[in-house]
Amino acid sequence: MAHTFRGCSLAFMFIITWLLIKAKIDACKRGDVTVKPSHVILLGSTVNITCSLKPRQGCFHYSRRNKLILYKFDRRINFHHGHSLNSQVTGLPLGTTLFVCKLACINSDEIQICGAEIFVGVAPEQPQNLSCIQKGEQGTVACTWERGRDTHLYTEYTLQLSGPKNLTWQKQCKDIYCDYLDFGINLTPESPESNFTAKVTAVNSLGSSSSLPSTFTFLDIVRPLPPWDIRIKFQKASVSRCTLYWRDEGLVLLNRLRYRPSNSRLWNMVNVTKAKGRHDLLDLKPFTEYEFQISSKLHLYKGSWSDWSESLRAQTPEEEPTGMLDVWYMKRHIDYSRQQISLFWKNLSVSEARGKILHYQVTLQELTGGKAMTQNITGHTSWTTVIPRTGNWAVAVSAANSKGSSLPTRINIMNLCEAGLLAPRQVSANSEGMDNILVTWQPPRKDPSAVQEYVVEWRELHPGGDTQVPLNWLRSRPYNVSALISENIKSYICYEIRVYALSGDQGGCSSILGNSKHKAPLSGPHINAITEEKGSILISWNSIPVQEQMGCLLHYRIYWKERDSNSQPQLCEIPYRVSQNSHPINSLQPRVTYVLWMTALTAAGESSHGNEREFCLQGKANWMAFVAPSICIAIIMVGIFSTHYFQQKVFVLLAALRPQWCSREIPDPANSTCAKKYPIAEEKTQLPLDRLLIDWPTPEDPEPLVISEVLHQVTPVFRHPPCSNWPQREKGIQGHQASEKDMMHSASSPPPPRALQAESRQLVDLYKVLESRGSDPKPENPACPWTVLPAGDLPTHDGYLPSNIDDLPSHEAPLADSLEELEPQHISLSVFPSSSLHPLTFSCGDKLTLDQLKMRCDSLML
């Protein structure tokens, strides 16, 4: 089975070889291409190329119809009609160039005849910088060199090493790019001073070249292996006692060390001789991570350094902190007796902390008493406490690690903005790039030389004034008037910036708002309430979230317009203040529904409007608008009512509007039994009116006339229209009218004189037949024309007082007619009921005397 398989394999290989030979032969079966002087030429040489057809391989056996074409790669460079073609070619480039000869017949495709490759190159240059090295005591010798320029031809390199006792080692390399060869032999330190010679030779078709011989000894070419097993040890956990350990080969005489902090690019170098694998380092920093590397060498002057060892990373021990904390503070009044102190400080640098800071110690002291009031331990970089507003206070802050504490930083608590003359002037904040703000100011008005330092403070602006917002600050020398702040600066965030000028125990400050980048706010304020206050409205709103403000706000705008109105809205622009969240508006009209909304503005533009709220002012209109016209109307009415003519017309109108129950007539005495029984007596007593008015004596204490009460239901008097006094033509009537005149003035103002005269005459006629005396006439009144009736003759039954003037004598009718003309015609316009009044209750018993009864033309009065 094995013999069969082996035979098949040999047969397969034979077939493949025959096919390749056949293909080679068939490639040029129609002709040949020859190149002279050679297929390999030197750069810049000329070659002759000949293409010839074999017998009977042309076109139809006619040579004139044979067209031979010569191609250089795919480009035609020459052609000829016949059996052969000769062409001379120059200027060939470095490398390989392919030429192909083809036959072209009429009405047929071109037929390939044969081809040839021409190799253009240069002779090898002399190899340079030949060097040999043996890595470690147990390594092998290897050499490197520089080839020079590329020959573009097949080149063979031969490396030869000769040693003592005619020892020779040789190694070849047939790679065109060969520049390294390893002999694979090891030189031993038995003869460290023995010389060895190395040489390399390059050979190709155009020539050869050899390097200069390189002579060296064992110590020259042996490179030690890098040190290994590196470690470090700190004695008593002290950075001042640090020892580095490593391991080396036995023949190493010299070492070099390099080390650096892990965050640094610069190395510290140390050379040590006969270190024997250890070295003490004295300049390391506490609590710092270092990177260590070591290299070795066999001889001080001969040989080469080993490669650097692998890095060792280690952290040094802690030490007591150095430096002092940078402390700043804020003060805020709580009430009349207390204040809040917030302390802030920056972390120490790594070189100052010299370890991990475990905590900070804060000591608050009242300077007057001199004793420590508060001591606190905190792990944060801020601390807040409440102290009295009285007294002088100082604070000290120090940092502590596992080895100790730093020196305390002491500051006196004072009012940083108390001295107005120390306040920096013309403070400005401008954007300086993406995350930087340039703050500039002018020295205070007070002597600038008094300023010891400036402090620039900044923090994110929060509407609520949150004291938990991180505080940032930097200190500047007194001759500086600008500062570039970049720590914790973000785009589209507004910062409250303060510049303090400090001088001893005094300070002055100025503030401004600034941002590194801004654009229009993303939203407007949200109106949460609208209230009415004394004819105006108070609008309250929620502040825009900080992340939507997109920079420092400059103004708020309040817009309003009438609901369902297409007119342009009115607006009110309010300068932005951090603590403001309400604003009054007093230009709205009452009982009109308005739509209100708000926007906010930055230096980049205006935000979209916030929510809309409707509101209608329901309060009273402006009272001055009603008081002023009312006063004017009252003055005009008083002026009108003060005229006599208008008063008379008004009284007539009031009499017409008087209720019906107020104008009920008094019972007429003419209808009484007494008047009907003695009509003759009444007629006999007729006297002229003029005589009655002239000769009427003044009564002196008349006896009361007893009259039975016949008014079972008397209407109460609610209104007393004015009646006039009696006319004063005679002295006898003046005394009788005195009491009645007083009563009339107490009821109302006197009516016009004409009405008084008419009324007086009417009353005289009504009572002309009655005598208010006793039964017998007195002798002192002999001239009295009245008829005297005895008391016994008076009727004992009920009677009525006369009120009908129609029964009077005829000679007095004209007087009655004239009185009727003066009285206004009765018009019943009253809206008051006349039948629902309660009876008038008299307190005079069963009898009503005339001294208790006073009768007027329009009312009955007791």
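Every residue gets a Cβ built from N, Cα and C, even glycine.
Values in this document were obtained by computation on a predicted structure and should not be read as measured data.
According to Swiss-Prot, the protein carries these features:
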type: DOMAIN; residues: 226-319; note: domain 'Fibronectin type-III 2'
type: DOMAIN; residues: 320-419; note: domain 'Fibronectin type-III 3'
type: DOMAIN; residues: 423-520; note: domain 'Fibronectin type-III 4'
type: DOMAIN; residues: 521-620; note: domain 'Fibronectin type-III 5'
type: MUTAGEN; residues: Y678 to F; note: No loss of STAT4 activation. No loss of SOCS3 binding
type: MUTAGEN; residues: Y767 to F; note: No loss of STAT4 activation. No loss of SOCS3 binding
type: MUTAGEN; residues: Y800 to F; note: Loss of STAT4 activation. Abolishes SOCS3 binding
type: MUTAGEN; residues: L801 to A; note: Abolishes in vitro STAT4 binding to a phosphorylated Y-800 peptide
type: MUTAGEN; residues: P802 to A; note: No effect on in vitro STAT4 binding to a phosphorylated Y-800 peptide
type: MUTAGEN; residues: S803 to A; note: No effect on in vitro STAT4 binding to a phosphorylated Y-800 peptide
type: MUTAGEN; residues: N804 to A; note: No effect on in vitro STAT4 binding to a phosphorylated Y-800 peptide
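For the domain 'Fibronectin type-III 5' (521-620), the DSSP-based tally of helix, strand and coil residues reads 4 helix, 51 strand, 45 coil. Mean pLDDT of the predicted structure over the domain 'Fibronectin type-III 4' (423-520): 89. For the domain 'Fibronectin type-III 4' (423-520), residue counts in helix, strand and coil come to 3 helix, 48 strand, 47 coil, using DSSP. Residue counts for the domain 'Fibronectin type-III 2' (226-319) under DSSP, split into helix (H, G, I), strand (E, B) and coil, are 3 helix, 44 strand, 47 coil. Taken through DSSP, the domain 'Fibronectin type-III 3' (320-419) splits into 4 helix, 51 strand, 45 coil.
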